[in-house]
Amino acid sequence: MMLRGNLKQVRIEKNPARLRALESAVGESEPAAAAAMALALAGEPAPPAPAPPEDHPDEEMGFTIDIKSFLKPGEKTYTQRCRLFVGNLPTDITEEDFKRLFERYGEPSEVFINRDRGFGFIRLESRTLAEIAKAELDGTILKSRPLRIRFATHGAALTVKNLSPVVSNELLEQAFSQFGPVEKAVVVVDDRGRATGKGFVEFAAKPPARKALERCGDGAFLLTTTPRPVIVEPMEQFDDEDGLPEKLMQKTQQYHKEREQPPRFAQPGTFEFEYASRWKALDEMEKQQREQVDRNIREAKEKLEAEMEAARHEHQLMLMRQDLMRRQEELRRLEELRNQELQKRKQIQLRHEEEHRRREEEMIRHREQEELRRQQEGFKPNYMENREQEMRMGDMGPRGAINMGDAFSPAPAGNQGPPPMMGMNMNNRATIPGPPMGPGPAMGPEGAANMGTPMMPDNGAVHNDRFPQGPPSQMGSPMGSRTGSETPQAPMSGVGPVSGGPGGFGRGSQGGNFEGPNKRRRY
């Protein structure tokens with residue numbers, strides 16, 4: 001039964017010779033090997049198979065294979081590794097004939113023919129298909145000329161040396177992808193799987209490979225943290241698969257001369273043995289010198305790595321010091337900015353305080369001026385009344401100065417003498433009654449004890465806390481609560497009722513006990 005899709009129908013031809021050739025060329029998995037053998041068997045023209053009857057179109061003529069089965073997991077298609085060189089082509093071959101020669105191995109992507117020199121190139125889909133086509137078509141007679149098929153030289157491959165042990169295939173491919181598309185990147189390892197420090201990179205075209213070679217040669221391309229640059233060189237191409245078969249040897253005179261004797265061991269003491277020994281000694285010397293050179297190079301590399309580690313440590317310390325100095329400089333600059341900001345704030349605060357103090361002083365000065373103005377307006381008439389009161393108190397009796405300082409006391413007579421200081425009679429401070437000791441009226445023993453302090457409200461009126469307003473009392477009334485040691489004096493002649501405000505001593509009878517508001521309380 002025929003399968004559809006990416007499948008092709010092939011003819012089956014059992015040829016033991018081609019079967020052995022295919023088994024030696026293809027060492028892949030069992031399904032791939034079986035499919036490869038089936039493709040190889042279809043190389044030579046086979047006897048025409050009987051055509052199936054027309055009434056049975058589904059009868060099988062062979063078996064079908066899937067081209068995708070020849071792709072390895074992750075393998076890219078149509079790479080440089082799938083490119084074949086075909087030599088010894090007829091000069092009259094056409095491109096259609098050349099394609100028809102490889103049509104059984106998939107659709108090619110590149111076909112080039114140089115008819116003058118008799119060679120061409122073709123690129124197949126996978127490496128496995130290219131190996132099958134090479135194994136099948138190499139040596140095939142085409143127009144009486146045997147074809148010579150080899151894998152084409154990879155002109156976009158580079159050798160990478162001085163790799164770090166931590167570099168992998170993926171890292172190598174990622175590093176060189178910046179120059180162009182990479183088809184394959186491999187780090188070479190030994191039989192134990194340890195990295196040898198070498199690898200190769202295959203680009204899809206020559207321009208990216210040339211660019212990578214120039215850039216890495218002019219500069220230092222680092223793959224890891226270690227400052228260890230990679231060394232990039234063009235890859236040396238070797239054919240280690242086919243080698244040099246006998247059929248390709250040129251039969252020259254030197255060839256026939258060297259082939260006169262078969263392979264053998266030289267016998268000791270002979271001419272052959274002597275020079276063979278000298279050749280071996282030269283090879284041994286070359287080996288020793290190479291080992292010495294390798295040893296010197298290895299020691300130099302170790303020394304360089306040690307110096308590099310020390311220099312890296314010193315460099316890190318220098319970077320840390322520079323970073324510390326930079327941070328200190330930044331902190332100092334921030335501190336300066338902070339100090340400047342604080343200074344500005346302090347100046348602003350001082351200006352505010354100065355302005356506030358100036359405003360307070362202005363308010364205090366304004367308040368003082370206002371108080372002074374009020375005093376000048378309110379105390380001027382009261383001062384005249386106090387003067388009149390003091391002048392009137394000069395003609396009063398011994399107890400006349402009791403109510404001095406009262407703003408509502410009657411003013412003294414105009415014919416009296418000068419008033420005593422602050423309205424007090426300094427000559428009447430004795431507790432024993434007697435004649436007055438000097439000019440001026442006599443003052444009672446308690447005259448100065450009951451002096452009030454005039455109080456002036458905002459309206460200019462004078463009030464006395466100790467002499468509240470009340471009914472008028474008599475000026476010379478005797479005080480019944482006085483002690484017996486005091487002898488009340490007679491009221492002064494010629495002194496009538498005292499005129500004044502309602503808060504002065506009362507008018508009227510002088511007899512009886514004095515019950516005025518200035519009477520001392522007894523506790």
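Cβ from N, Cα, C; glycine included.
Where a substitution is noted, the model still shows the residue that was there originally.
Because the structure is a prediction, the values reported are computed rather than measured.
According to Swiss-Prot, the feature domain 'RRM 1' maps to 82-154. Looking at Swiss-Prot, the entry for mutagenesis of PHE119 to Ala says: Abolishes accumulation in paraspeckles, but not in perinucleolar caps; when associated with A-121; A-198 and A-200. Listed in Swiss-Prot as a mutagenesis experiment, PHE121 to Ala is described as follows: Abolishes accumulation in paraspeckles, but not in perinucleolar caps; when associated with A-119; A-198 and A-200. Residues annotated as domain 'RRM 2' in Swiss-Prot, with sequence analysis given as evidence: 156-237. According to Swiss-Prot, the mutagenesis experiment LYS198 to Ala carries this note: Abolishes accumulation in paraspeckles, but not in perinucleolar caps; when associated with A-119; A-121 and A-200. Swiss-Prot lists PHE200 to Ala among its mutagenesis entries, and the accompanying note reads: Abolishes accumulation in paraspeckles, but not in perinucleolar caps; when associated with A-119; A-121 and A-198. Looking at Swiss-Prot, you'll find the mutagenesis TYR275 to Ala noted as follows: Abolishes interaction with NONO and localization in nuclear paraspeckles; when associated with A-279. Swiss-Prot lists TRP279 to Ala among its mutagenesis entries, and the accompanying note reads: Abolishes interaction with NONO and localization in nuclear paraspeckles; when associated with A-275.
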PHE121 (mutagenesis position) and LYS198 (mutagenesis position), Cα-Cα, nearest whole angstrom: 30
Candidate nearest TRP279 (mutagenesis position) in space, where candidates are the mutagenesis positions PHE119, PHE121, PHE200 and distance is Cα-Cα: PHE200
Candidates PHE119, PHE121, PHE200 (mutagenesis positions) - the one closest to TYR275 (mutagenesis position) by CA: PHE200
Cα-Cα distance linking PHE200 (mutagenesis position) and PHE121 (mutagenesis position), given in Å to the nearest integer: 23
Nonlocal neighbours by CB distance (under 8 Å) for PHE200 (mutagenesis position), same chain, sequence gap 6 or more: ALA157, LEU158, THR159, VAL160, ALA185, VAL186, VAL188, MET235
Protein Cβ atoms within 10 Å of PHE121 (mutagenesis position), excluding its own: 16
Most Cβ neighbours inside 10 Å, all chains, among the mutagenesis positions PHE119, TRP279: PHE119
Helix, strand and coil totals (DSSP H, G, I; E, B; other) for the domain 'RRM 2' (156-237): 21 helix, 28 strand, 33 coil
Overall pLDDT for the domain 'RRM 1' (82-154), taken as the rounded mean: 90
Summary of DSSP states over the domain 'RRM 1' (82-154), given as helix, strand and coil counts: 22 helix, 21 strand, 30 coil
Number of Cβ atoms other than its own within 10 Å, given for LYS198 (mutagenesis position): 15
Cβ neighbour count within 10 Å of TYR275 (mutagenesis position): 11
DSSP-derived class (H/G/I helix, E/B strand, else coil) of TYR275 (mutagenesis position): helix
